[in-house]
Structures are given as C-alpha cells and as structure tokens.
Amino acid sequence: MPPPLPSLCNFNLAILFLFLTPTFQIPLIAPISKDDTTQLYTLSVFLKTPLQPTKLHLHLGSSLSWVLCDSTYTSSSSHHIPCNTPLCNSFPSNACSNNSSLCALFPENPVTRNTLLDTALIDSLALPTYDASSSLVLISDFIFSCATAHLLQGLAANALGLASLGRSNYSLPAQISTSLTSPRSFTLCLPASSANTGAAIFASTASSFLFSSKIDLTYTQLIVNPVADTVVTDNPQPSDEYFINLTSIKINGKPLYINSSILTVDQTGFGGTKISTAEPYTVLETSIYRLFVQRFVNESSAFNLTVTEAVEPFGVCYPAGDLTETRVGPAVPTVDLVMHSEDVFWRIFGGNSMVRVAKGGVDVWCLGFVDGGTRGRTPIVIGGHQLEDNLMQFDLDSNRFGFTSTLLLQDAKCSNLKVNNFANGIK
C-alpha cells in the first residue's frame with residue numbers, strides 16, 4: 001500500500017516531475033470528495049503555472065472539462081486556441097463567430113442543464129503517481145473550456161469547474177492517456193461520506209494493487225448511445241456517457257417483469273441504462289419504479305419491516321429502529337442488476353440501497369431509488385449512492401465496464417486509497 005501523499009507545502013517547496021516516456025505505466029491518482037449539501041462528488045487536480053490545487057465536479061460524461069476563468073484566473077502557461085485550426089475544428093461543438101479569432105466551446109452543467117459560450121484554453125495539469133514517490137506528473141497541454149460563475153450553480157460549493165470523465169477524446173482520462181501513451185482506462189472509488197475521500201486512478205488497467213486483499217472485478221460491455229443528450233444539438237454526436245447492457249433487475253433473487261424494449265438504447269438515443277454522478281440516487285422510469293417498490297416492500301416483510309411515512313425525495317421508508325445493522329449496511333432485500341448473462345450481476349446490499357434520514361425528530365431508513373417520471377430519455381440511471389464504496393473500472397480500450405459489489409464485503413472502503421493528505425490540503 002503506497003504511503004499517504006505528501007502535503008501541499010512540500011509540493012510547493014520542491015516539486016519533482018517525472019520524465020515521461022512512451023512506456024510510462026505508473027498510475028496517477030486524484031482524490032474524490034463528497035459534498036453533503038448536494039450529494040455530488042468533486043475530483044481534485046493541480047492546475048495552472050504555478051500549480052494550484054483545484055476541485056472540479058466529477059462527471060461521467062461531457063466532451064470536455066471546464067473551469068471558472070474569472071479575473072482571479074492567472075497562469076503563466078495558459079494560452080487560447082485560434083479559430084479555424086485543426087484542433088478547434090476537431091471539437092464536437094465549437095463556435096468562431098462574432099468576429100472572434102479565438103476558438104469557443106459550449107460547456108454544460110449536467111445538473112442544471114445550463115450552458116454558455118466561452119473560449120477554449122490550454123494549460124498545465126498535474127497529478128501525483130500512486131507509488132512510493134508520489135511524484136507529480138505534468139500534462140502540459142491540457143485542453144478545456146473556460147466558464148463563468150453562472151455555470152457553477154447546483155454543484156458543490158467548492159467546485160471551480162467540471163472534470164469530464166466521459167468517452168470523448170478530450171476527456172481528462174483520454175488526454176492523460178494520449179499524453180502518457182498509457183491505457184485508455186480509469187478506475188473510480190466513490191466515498192460514502194464527506195468525512196472520507198475516495199479516489200480516481202488513471203493510466204492503468206490494473207486494480208489488484210489498490211487494496212491489501214485481492215478484489216476481482218466483474219465485467220460487462222459498454223454500450224454506445226448513438227445520440228448525445230446535450231443542450232446544444234447543432235452537430236449531433238454519440239453520447240459521451242457510459243451505458244451498460246442491463247437486461248433485468250432482481251429483488252431477493254426474484255426478477256421484475258420489465259418491458260425489455262425500454263432497456264435497449266434505440267437509434268434516437270432513448271432507452272437503456274447509464275451510470276451517472278450527476279444523480280445522487282438511482283432514477284427509475286415510473287413503470288419500473290412502481291414494480292421495483294412493490295416487490296421491495298413485499299420482500300421486506302420477511303425482514304419484519306413495515307413502511308412508515310416517506311421522506312422526500314424517497315417513496316418508501318422504514319423506522320430506523322426496525323432494521324438490523326450488518327457490515328454491508330441495514331439488513332434488507334438484495335437488489336441485483338443483471339447484465340448480459342444471468343451469472344453476471346451487480347449486487348446491491350443495504351448500505352447502497354438504503355439512505356439514513358435523521359432530522360427534525362424523524363429517524364428512518366429510506367429506499368434510495370427515486371421515480372423519474374415517464375418522459376425521461378434513459379429509463380434507468382444508476383446514481384451516486386449506489387456506486388459508493390464499489391470499485392469501478394471504465395476500460396475504453398476493451399470497451400468494457402468492470403465492477404464489484406460493495407467493498408465492505410472485503411472489509412475495505414474507498415477511503416483506504418490513502419489520498420487524504422492531498423484532499424485535506426485543498427479543502
């Protein structure tokens with residue numbers, strides 16, 4: 001297990017950069033924090049020259065990252081991209097109008113769905129290696145979009161932009177891969193509370209070294225949605241989000257009878273299942289949600305559980321005193337997300353299916369799945385709470401998604417990934 005990362009003051013006194021070669025294989029690490037108010041996640045990186053710690057909203061989508069570029073943005077290494085250059089023309093959506101000579105982009109907030117027009121920028125970004133040296137590795141030509149403070153609405157209060165972890169060639173993982181000639185793959189481990197940090201691991205397909213005990217991943221194919229769900233639609237592109245081939249849902253081993261046609265992404269981009277950190281809880285289309293809740297409540301009777309008054313946004317809650325605590329959370333029916341084969345499933349235990357609500361004299365455990373209505377594009381959106389303390393790998397070279405069930409089964413947590421010094425230094 002690598003030691004905790006050195007403090008920022010040590011980085012400022014003497015920053016050691018690796019001399020990169022085409023065979024560079026040391027993974028890079030970035031801490032992930034959870035925000036109590038929004039229930040969203042931020043990824044910490046070093047940005048600018050001199051390097052400055054910066055927190056960005058973690059998003060499993062978007063074609064490019066974006067950063068607040070107000071009057072306080074100063075960097076000796078930043079430079080704009082001219083219009084009508086091969087680089088500018090390669091972006092999925094750009095604008096070179098209003099007599100501007102600078103390439104402009106349309107950064108988007110995935111939570112509020114706000115967007116705006118702002119200039120593209122190139123600057124330095126750095127992340128530490130996940131080894132004994134914790135050396136900073138410099139990406140000197142990191143491409144992103146500028147944005148104004150308006151676009152930060154709805155994100156964590158300390159977020160200064162968005163880190164795109166989507167399928168795009170200009171996402172953060174893709175630019176790291178291109179710069180270091182490393183595998184186009186990254187691993188996520190989201191923390192379950194704001195008291196701890198998780199981590200993102202870049203430039204490596206390995207995961208066995210992350211924890212003291214061996215943790216195996218189960219894999220399923222990533223599905224390409226042919227139509228992106230973006231605000232700006234003048235140049236339609238495939239989605240940068242991650243869709244998986246979910247074929248059924250089981251509760252306590254019993255399948256729900258879902259209309260299978262809506263579980264497949266069609267040519268207009270509707271249907272299917274995606275993984276999202278823009279949603280705090282898993283969102284189910286109304287017909288699926290009703291089946292899900294009915295079956296869960298029925299199966300809960302075997303645990304001697306009786307529903308009580310629900311707390312928004314949840315539809316089913318139980319008195320906290322009625323649930324038995326286990327090492328994987330409250331004892332409730334298991335939820336299995338079944339993939340391309342019956343023996344390939346993502347099992348969700350109580351720690352990820354239930355949410356504790358204790359406030360105003362109320363103390364309940366609520367089912368952490370919400371009704372998404374009937375008009376959504378994607379009938380199943382797996383949200384952040386269901387992902388916490390699970391190890392996930394997004395391997396674009398092999399077009400596959402690797403996952404575990406809760407790490408608590410292995411007496412492990414995402415906070416074991418020892419990046420607390422980095423995170424504490426930039427809060």
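Cβ from N, Cα, C; glycine included.
Keep in mind it's a predicted model, so treat the numbers as computed, not measured.
The domain 'Peptidase A1' annotation in Swiss-Prot covers 41-404, and the record cites sequence analysis as its basis. What Swiss-Prot notes for the published mutagenesis of LEU408 to Ala is this: Almost abolishes the interaction with XEG1; when associated with A-409; A-411; A-413; A-415 and A-416. One mutagenesis experiment catalogued in Swiss-Prot, LEU409 to Ala, is accompanied by this note: Almost abolishes the interaction with XEG1; when associated with A-408; A-411; A-413; A-415 and A-416. The annotation that Swiss-Prot gives for the mutagenesis experiment ASP411 to Ala reads: Almost abolishes the interaction with XEG1; when associated with A-408; A-409; A-413; A-415 and A-416. Looking at Swiss-Prot, the entry for mutagenesis of LYS413 to Ala says: Almost abolishes the interaction with XEG1; when associated with A-408; A-409; A-411; A-415 and A-416. Here the residue is the original one, while Swiss-Prot reports the published mutagenesis SER415 to Ala with the comment Almost abolishes the interaction with XEG1; when associated with A-408; A-409; A-411; A-413 and A-416. The annotation that Swiss-Prot gives for the mutagenesis experiment ASN416 to Ala reads: Almost abolishes the interaction with XEG1; when associated with A-408; A-409; A-411; A-413 and A-415.
For the mutagenesis positions LEU408, LEU409, the ranking by surrounding Cβ atoms (within 10 Å, all protein chains) places LEU408 first. Over all protein chains present, the Cβ of LYS413 (mutagenesis position) has 19 other Cβ atoms lying within 10 Å.
Comparing local CB density within 10 A for the mutagenesis positions ASP411, ASN416, the maximum falls on ASN416. On a Cα basis, LEU408 (mutagenesis position) lies 11 Å away from SER415 (mutagenesis position). Restricting the average to the domain 'Peptidase A1' (41-404) gives a pLDDT of 94. With respect to their backbone Cα atoms, LEU408 (mutagenesis position) and ASN416 (mutagenesis position) stand 11 Å from each other.
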